[in-house]
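Database features, via Swiss-Prot:
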type	residues	note
BINDING	CYS482	heme binding site
VARIANT	ILE208 to Val	In strain: Subline 5
VARIANT	ILE252 to Thr	In strain: Subline 5 and Subline 7
VARIANT	GLU289 to Gly	In strain: Subline 5
VARIANT	ASP295 to Gly	In strain: Subline 8
VARIANT	VAL417 to Ala	In strain: Subline 8
VARIANT	LEU499 to Pro	In strain: Subline 7
Amino acid sequence: MLKVRSALSLIQSQKATLSLATQKRWQTNVATAEAREDSEWLQAKPFEQIPRLNMWALSMKMSMPGGKYKNMELMEMFEAMRQDYGDIFFMPGIMGNPPFLSTHNPQDFEVVFRNEGVWPNRPGNYTLLYHREEYRKDFYQGVMGVIPTQGKPWGDFRTVVNPVLMQPKNVRLYYKKMSQVNQEFVQRILELRDPDTLEAPDDFIDTINRWTLESVSVVALDKQLGLLKNSNKESEALKLFHYLDEFFIVSIDLEMKPSPWRYIKTPKLKRLMRALDGIQEVTLAYVDEAIERLDKEAKEGVVRPENEQSVLEKLLKVDRKVATVMAMDMLMAGVDTTSSTFTALLLCLAKNPEKQARLREEVMKVLPNKNSEFTEASMKNVPYLRACIKESQRLHPLIVGNARVLARDAVLSGYRVPAGTYVNIVPLNALTRDEYFPQASEFLPERWLRSPKDSESKCPANELKSTNPFVFLPFGFGPRMCVGKRIVEMELELGTARLIRNFNVEFNYPTENAFRSALINLPNIPLKFKFIDLPN
């Protein structure tokens, strides 16, 4: 009964999701709250003195032929702006995008996160909100999910899905299924690599994407899609694969660059709406398939204890719409992101064979044989594997940064910044500075290990550790931390361990410009990894 009440409350709340105009009014209301009169605030410089970019000059630089920023990747552009305007500057809104403050100063990061409020407002994903709130409102009926929503509707949705997705015991159900996916991934590599050079083909990223989509689908859709097998070339799964790819390719131009899509239905907006329609259609079909399967089991008297019920099954018990929208959010947020993170990790390990060798020593204890099964107990003791993943995320960050709308007045870099201000937190420069990470240019997983003398501590205790914990937050911070964090971590850990147990991995090509910026960083070079077989 409690679950039913929660679902009804959620649906009512989500149906009240803020429209774009309403969100702006909410931000204005927040900006008038809790005026500060303390000494820090009074001694700070006025907000108006923050370096500012002229709207027309910025538009020219970003979009006109010969403009300084026109042909730059997103991360390159933000670094160029930092060099031009300093560690903190104010950017005007262009073509309907809100104006925002951009800070590269790590001292500001904690201040922003500590002033994010009860329901943190994370700007962005306006095209996805448009699709769910306006374009296909008849389907979503106010249930918008976790990605594009703000305020209480977002908080209510997270309250329902958090107990299912963030509980370690629920994620552990997928060890065996993900192990099967990883076995198929290894077999696919054996089939695809050149028999003479042992190198993967130029388009190996396609195989990595198939592996990540297959892995996420095990959780989101309670189903293996068969994407790592040749027999599914024309399947619905392959359609989903291409729709997700299209979503990431097109979104960057509408979300991050000047575009009149809010005023006229541009070709790219129509293209994105078709991709989102496709994701919705295929996901709904798979959810309906799961419902039929569960109904059939119920008629046959099959009853599983709660600790054996899948994530999708538990969400369906809350509400079908909630389960469907959450599945879509997991697919959109969990495929290209994991693929890019995994690619960065493989490149780091391939270019640092001594680190790969140390990792293999640890993995051999978990997987004595190539086909050994993962166990919950053995995967509790893989600190170097987790350290390798973290260090690769530091060297190859997935996104430019994070963003929040201040819920309270704050002082950033010595300036008064009023509540309601959009703030973009950009740690790119700090992630590779010795000031924050000693020997920052090197791949040193050891910086994330706890020293034996400090084994009870939650933080690294050695000379390589970060000097500011708010510089490196790959899964975000606070209530808006990635809801799929545990699933992604398990996917990366199991996939990497299986690959390193089966192969010695080399990459005998340059890695300059290995990634390009879209909504996230995406691989930009042929991933011709060399996979050398290891003895069983």
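Quick reminder: no glycine exception, Cβ is built from N, Cα and C everywhere.
No noted substitution is present; original residues retained.
Distribution of Swiss-Prot features across the structure.
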residue : record            : DSSP class
ILE208  : variant position  : helix
ILE252  : variant position  : helix
GLU289  : variant position  : helix
ASP295  : variant position  : helix
VAL417  : variant position  : strand
CYS482  : heme binding site : coil
LEU499  : variant position  : helix
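ASP295 (variant position) and GLU289 (variant position) are 10 Å apart (CA-CA, integer value). Looking only at Cα atoms, the residue listed as 'heme binding site' sits nearest to ILE208 among the variant positions ILE208, ASP295, VAL417. Every protein chain shown contributes to the tally, and the Cβ of GLU289 (variant position) ends up with 14 other Cβ atoms within 10 Å. The Cβ of ASP295 (variant position) has 10 other Cβ atoms within 10 Å, all protein chains considered.
Recorded residues ILE208 (variant position) and LEU499 (variant position) have their alpha carbons 12 Å apart, per Cα-Cα distance. Among the variant positions listed here, namely ILE252, ASP295, LEU499, ILE252 has its C-alpha nearest to that of VAL417 (variant position).
Counting in whole angstrom, LEU499 (variant position) lies 38 from ASP295 (variant position) by their C-alpha atoms. Cα to Cα, ASP295 (variant position) and ILE252 (variant position) are separated by 41 Å. Cβ neighbour count for VAL417 (variant position): 25 (other Cβ atoms within 10 Å of its Cβ, all protein chains included). LEU499 (variant position) is surrounded by 22 other CB atoms, counting those within 10 A of its CB over all protein chains shown.
Long-range neighbours of ILE252 (variant position) (same chain, six or more residues apart, CB within less than 8 Å of its CB): LEU74, SER517, ALA518, LEU519. Neighbour density for ILE208 (variant position): within 10 A of its CB lie 24 other CB atoms from the protein chains shown. Cβ neighbour count for the residue listed as 'heme binding site' (all protein chains, 10 Å cutoff from its Cβ): 19.
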